[in-house]
Amino acid sequence: MKTLPVLPGQAASSRPSPVEIWQILLSRLLDQHYGLTLNDTPFADERVIEQHIEAGISLCDAVNFLVEKYALVRTDQPGFSACTRSQLINSIDILRARRATGLMTRDNYRTVNNITLGKYPEAK
């Protein structure tokens, strides 16, 4: 595996803040599963995200609250089937979003996991 050198002006380790992690994952989840953007939700305001993080609310619970409040319908599920599928997201959806957005790396796995689960100690 070849590693790339750090360019001048580029941070050696640019770790996103908890709010940025939520924004990245919310954008992915809302777009992929509900066809929405971050600006379509109260999470367009960083303060709302900060309040959720400080309150220890998980990302999954925050999204599912929006789904229930606004009766959102998942757009990523194929038509009707014999079994009714839930409109809510789950931990697998969040893991897939983390992988798709590059937030599944070994060096930040635990930190991102704690942030998405509402267990980020620095927020309290």
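Cβ atoms here come from the backbone N, Cα and C positions, even for glycine.
In Swiss-Prot this protein carries:
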- ARG15 to Cys: Wild-type toxicity, wild-type interaction with FtsZ, no longer interacts with MreB, no longer blocks cell elongation, cells become filamentous. No longer toxic, no altered morphology; when associated with S-65 (MUTAGEN)
- PHE65 to Ser: Slightly reduced toxicity, wild-type interaction with MreB, no longer interacts with FtsZ, no longer blocks cell division, cells become spheroid. No longer toxic, no altered morphology; when associated with C-15 (MUTAGEN)
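The 10 Å shell around the Cβ of ARG15 (mutagenesis position) contains 11 further Cβ atoms across the protein chains shown. Counting Cβ atoms from all protein chains shown, PHE65 (mutagenesis position) has 13 others lying within 10 Å of its own Cβ.
Across the structure, PHE65 (mutagenesis position) and ARG15 (mutagenesis position) are spaced 28 Å apart at their Cα atoms.
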